[in-house]
Amino acid sequence: MAPSRLQLGLRAAYSGISSVAGFSIFLVWTVVYRQPGTAAMGGLAGVLALWVLVTHVMYMQDYWRTWLKGLRGFFFVGVLFSAVSIAAFCTFLVLAITRHQSLTDPTSYYLSSVWSFISFKWAFLLSLYAHRYRADFADISILSDF
């Protein structure tokens, strides 16, 4: 079932705000805290949120109808970055535990693992929406063939 315009607008707004937050995390943790792990995962979360925003905007503009292979590519990119984010989450969590880092330290690997999980969330949402929109347009294209 196709989402309403309100749902699409809310999804797009949430994606846009989250992409700005991810890029802000990238800048702050690169310049101020000099913690590349958190900066990288925050930047990845921002890029993935921006990609989800592009997915929603292209769905609203009806661009996907003629380019279903693009949605398939977005799905596989989401799956790839889901795996990368889970691996980064586990790695940062193990590093934080073995180095006995504080939970409240802004330069600890615990914060990097949190942003790895947020990156996983956006990668998962990219795959989910690409799959749903592709199924939605595949049904429409089957009906339009008759």
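Using the three backbone atoms N, Cα and C, a Cβ is placed for every residue, glycine included.
Although substitutions are noted, the structure shown does not include any of them.
Per Swiss-Prot, mutagenesis PRO36 to Leu is noted as: Strongly decreases heme transport. Sequence-distant neighbours of PRO36 (mutagenesis position) (same chain, 6+ residues apart, CB-CB distance under 8 A): TRP29, THR30.
According to Swiss-Prot, the mutagenesis experiment GLY73 to Ser carries the following note: No effect on heme transport. Under DSSP, GLY73 (mutagenesis position) is assigned to a helix (H, G or I) in the three-state scheme. Close to GLY73 (mutagenesis position) in the fold, though at least 6 residues off in sequence, lies no residue with a CB less than 8 Å from its CB.
Record note (Swiss-Prot), mutagenesis SER82 to Leu: No effect on heme transport. The unchanged residue is displayed. Proximity of SER82 (mutagenesis position) to non-local residues of its own chain (separation of 6 or more, Cβ distance below 8 Å) is seen for PHE120, ALA123, PHE124, SER127, given in sequence order. SER82 (mutagenesis position) falls within a helix when secondary structure is assigned with DSSP.
The annotation that Swiss-Prot gives for the mutagenesis experiment TRP115 to Cys reads: Slightly decreases heme transport. Around the Cβ of TRP115 (mutagenesis position), the same chain contributes ILE25, THR38, MET41, GLY42, LEU44, ALA45, each under 8 angstroms and 6 or more positions distant in sequence.
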